[in-house]
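Colleague: According to Swiss-Prot, the protein carries these features:
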ACT_SITE  Asp135  active site, nucleophile
ACT_SITE  Glu401  active site, proton donor/acceptor
BINDING   Trp134, Asp135, Ser225, Arg308, Asp309  sucrose binding site
MUTAGEN   Asp135 to Asn  2300-fold decrease in kcat for sucrose hydrolysis
MUTAGEN   Cys339 to Ser  60-fold decrease in kcat for sucrose hydrolysis
MUTAGEN   Cys395 to Ser  60-fold decrease in kcat for sucrose hydrolysis
Amino acid sequence: MAHVRRKVATLNMALAGSLLMVLGAQSALAQGNFSRQEAARMAHRPGVMPRGGPLFPGRSLAGVPGFPLPSIHTQQAYDPQSDFTARWTRADALQIKAHSDATVAAGQNSLPAQLTMPNIPADFPVINPDVWVWDTWTLIDKHADQFSYNGWEVIFCLTADPNAGYGFDDRHVHARIGFFYRRAGIPASRRPVNGGWTYGGHLFPDGASAQVYAGQTYTNQAEWSGSSRLMQIHGNTVSVFYTDVAFNRDANANNITPPQAIITQTLGRIHADFNHVWFTGFTAHTPLLQPDGVLYQNGAQNEFFNFRDPFTFEDPKHPGVNYMVFEGNTAGQRGVANCTEADLGFRPNDPNAETLQEVLDSGAYYQKANIGLAIATDSTLSKWKFLSPLISANCVNDQTERPQVYLHNGKYYIFTISHRTTFAAGVDGPDGVYGFVGDGIRSDFQPMNYGSGLTMGNPTDLNTAAGTDFDPSPDQNPRAFQSYSHYVMPGGLVESFIDTVENRRGGTLAPTVRVRIAQNASAVDLRYGNGGLGGYGDIPANRADVNIAGFIQDLFGQPTSGLAAQASTNNAQVLAQVRQFLNQ
């Protein structure tokens, strides 16, 4: 036995030196291939402007006759710890309808073409027939680069069991965070049509996330969206920030007591061998933040409050300082009519402006979304404190879900997602992704594209009643709810999940699309993929985490690797096997 251990140790040392070169080359190759692919996509093609010009009509803030002008936003940066909050105003949001085509036939798309996600076919494939998938995110570092781990790409998703007896629209109270993996560096054209992801199962051990609510009464406990952060490059520690939620409901799904939502952290480790990816840990779950009722609305103020979706990052303008953005609502009792002229944002003497009383009379004050900010107060990211919201949407919208920070050409972009059905009375917009641009993490953020905020929406007829994803209107565009939960990735790639296409429910990953960004405007890149649609679930890493020590340990620690049995064979044969795997 001692002789075998010495053989394994010697083999480990030999592999370590060789793997350093092989894996390092793989990392450079992966990043180089990504850069070349993006350059090819951006190359000039006849009839398409390579940059600027008519490709980005959303740069215009000139306004539309019959509609108010958008609010004036400077994009000026402020101290992140100041109490300045930018506003997504009604004047801003009304630009969506202003730039919608009122003359289209019923059920057609009325949105600007460059801001419309291409049509998803109704015969879409599913990622896995035994699991519903919706909100999805990637393994990122503090700069939001997306990492593969020792040759594997990994994604994290909200999942539910389609065979458990509840319907697709009841999945939220049963949500568990699951993970999928696939080999890195393979173009979408060479993968299975559904993206080629293998389901790895639930990320957390059964019952682990419920410890946050130990001793409390609830009928359902679920895991909602967040982010997964690789804590050290060339390491395997992963910190998951997610929303731990608990519901206490009667048989008719009415709240007995308000739901609870706690932003929570848990630590684990990622592992990989020749055949699969797995995780260990995630047994201890640390509550980080609960809405305080001062900056962020809580359940005592509104049983329908929103507080979820943590996304963490280090601000390059403040090295070593970690921030978190999340979805919230403006604090205060639900139903109090206290929106202000500043929330409306109309310019002085604008002839098309609404009056404050008109807005309050419409009941728009029930919609008070915001995008929150917190700052870490320790190096382990296990202690945080609230800061003032980054953006408020009082009397505009009630949900600004899954916010993220995206840096591009020196600008700070906040992207978030929202529904048509959560807009306040008198304003309208499609299901899709909304964006805001400024000069720092706290800025007087300017809504993108005509000053509206809309970055990319589903094909929608804003002249026709919305309907719902579970009960679509026959007069509405059949793809108005085709996708949701968009996440903007490096290179402008955008992933999402399929909700409803021509009355077919999804619960699977949508085709990836690409948006091009130019200052305060964006445009869907129709040159990407096939008419603007890339591969289903094509979520590529743009960086590679090469953890040599972990790679070797995982190879010899798993019987599926096949290496343990070869410990006494020729080192060169084993090394050749490793090289072949990493260079496939």
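The backbone N, Cα and C atoms fix where each Cβ goes, glycine too.
Could you tell me the structural context for the features on the list?
Modeller: In the structure as shown, the Cβ atom of Asp135 (mutagenesis position) sits within 10 Å of 23 other Cβ atoms.
Residues within less than 8 Å, Cβ to Cβ, of Glu401 (active site, proton donor/acceptor) and separated from it by at least 6 positions along the same chain comprise Ser225, Asn306, Arg308, Asp309, Glu327, Thr416, Ile417, Ser418, Ser485. The DSSP secondary structure for Glu401 (active site, proton donor/acceptor) is strand.
Counted within 10 Å of its Cβ, the other Cβ atoms near Asp309 (sucrose binding site) come to 30, all protein chains included.
Asp135 (mutagenesis position) carries a strand DSSP state (E or B).
Note on Cys339 (mutagenesis position): other Cβ atoms within 10 Å of its Cβ, all shown chains, come to 22. Cys339 (mutagenesis position) carries neither a helix nor a strand DSSP state and counts as coil.
Around the Cβ of Cys395 (mutagenesis position), the same chain contributes Arg90, Cys339, Asp343, Leu344, Val359, Ala364, Tyr365, Gln367, Lys368, Ala424, each under 8 angstroms and 6 or more positions distant in sequence.
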Colleague: Please identify which of Trp134, Ser225, Arg308 has the densest Cβ environment, defined as other Cβ atoms within 10 Å, among these binding-site residues.
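Modeller: Of the binding-site residues Trp134, Ser225, Arg308, the most buried by Cβ count within 10 Å is Ser225.
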Colleague: At its widest, how many Å does the recorded sucrose site span between Cα atoms of Trp134, Asp135, Ser225, Arg308, Asp309?
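Modeller: Roughly 15 Å, rounded to the nearest whole number.
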Colleague: Using DSSP, would you call Cys395 (mutagenesis position) helix, strand or coil?
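Modeller: DSSP call for Cys395 (mutagenesis position): coil, neither helix nor strand.
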Colleague: Given the sucrose site residues Trp134, Asp135, Ser225, Arg308, Asp309, which other residues of that chain have a Cβ within 8 Å of the mean position of their Cβ atoms, reported in sequence order?
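Modeller: Sorted by sequence, the hits are Leu158, Trp224, Gly226, Thr243, Glu401, Arg402, Ser485.
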